[in-house]
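S.K.: This is the structure I have questions about; it appears just below.
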Amino acid sequence: MSNEVDRMDVDEDESQNIAQSSNQSAPVETKKKRFEIKKWTAVAFWSWDIAVDNCAICRNHIMEPCIECQPKAMTDTDNECVAAWGVCNHAFHLHCINKWIKTRDACPLDNQPWQLARCGR
């Protein structure tokens, strides 16, 4: 066994561990840890369960204010721009879809009759 250790390309510490473990019944582990994790910050990604995350009417992200609410968004923080989901699972800003419904009672994306499923954030 010692001849094999002499011929192998190993570090000094590893060859001593091999020689010690051949003399003992249980292997002795004296290696230091390569690194230790002291703090772990987990990151998660998520998305809404909707077909489109932009309002197809005003082209803004559904969680940002619509073009009607943008001018007053900085000054009036009490009013929220609420999203509206249809039964077709398409989401629009409530202001945008209300204007759309006045001219045409269908979803702007799939042309199905518009039915409100839920409203809110």
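The chain as shown is numbered from 1 upward.
Every residue, even glycine, has its Cβ placed from backbone N, Cα and C.
Every position carries its original residue.
Taken from Swiss-Prot, the feature Zn(2+) 1 binding site applies to CYS55, CYS58, HIS93. Taken from Swiss-Prot, the feature Zn(2+) 2 binding site applies to CYS66, CYS69, CYS81, HIS95. The feature Zn(2+) 3 binding site is assigned by Swiss-Prot to CYS88, HIS90, CYS107, ASP110. Listed in Swiss-Prot is the mutagenesis experiment LYS72 to Arg, annotated as follows: In RBX1-1; temperature-sensitive allele. At 38 degrees Celsius induces defects in ubiquitin ligase activity; when associated with R-81. One entry in Swiss-Prot concerns the mutagenesis experiment CYS81 to Tyr. Its note says: In HRT1-C81Y; defects in ubiquitin ligase activity. Quoted from Swiss-Prot, the note attached to the mutagenesis of CYS81 to Arg states: In RBX1-1; temperature-sensitive allele. At 38 degrees Celsius induces defects in ubiquitin ligase activity; when associated with R-72.
What's the neighbourhood like for each of these?
M.R.: CYS55 (Zn(2+) 1 binding site) carries neither a helix nor a strand DSSP state and counts as coil. Cβ neighbour count for CYS55 (Zn(2+) 1 binding site): 25 (other Cβ atoms within 10 Å of its Cβ, all protein chains included).
Other Cβ atoms within 10 Å of the Cβ of HIS95 (Zn(2+) 2 binding site), summed over all protein chains shown, number 19. In the three-state DSSP reading, HIS95 (Zn(2+) 2 binding site) counts as helix.
Within 10 Å of the C-beta of ASP110 (Zn(2+) 3 binding site) there are 12 other C-beta atoms, taking all protein chains into account.
Sequence-distant neighbours of LYS72 (mutagenesis position) (same chain, six or more apart, CB under 8 Å from its CB) are ASN79, listed in sequence order. In the three-state DSSP classification, LYS72 (mutagenesis position) falls within a helix.
Under the three-state DSSP scheme, CYS81 (mutagenesis position) falls in the coil class.
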S.K.: If you count, for each of the binding-site residues HIS90, HIS93, the other Cβ atoms lying within 10 Å of its Cβ, which residue has the minimum?
M.R.: HIS90
S.K.: Can you tell me how many other Cβ atoms are located within 10 Å of the Cβ belonging to CYS66 (Zn(2+) 2 binding site)?
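M.R.: Within a 10 Å radius of the Cβ of CYS66 (Zn(2+) 2 binding site) lie 24 other Cβ atoms.
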S.K.: Among the recorded positions CYS81, CYS88, CYS107, ASP110, whose Cα is within 10 A of the Cα of HIS95 (Zn(2+) 2 binding site)?
M.R.: CYS81
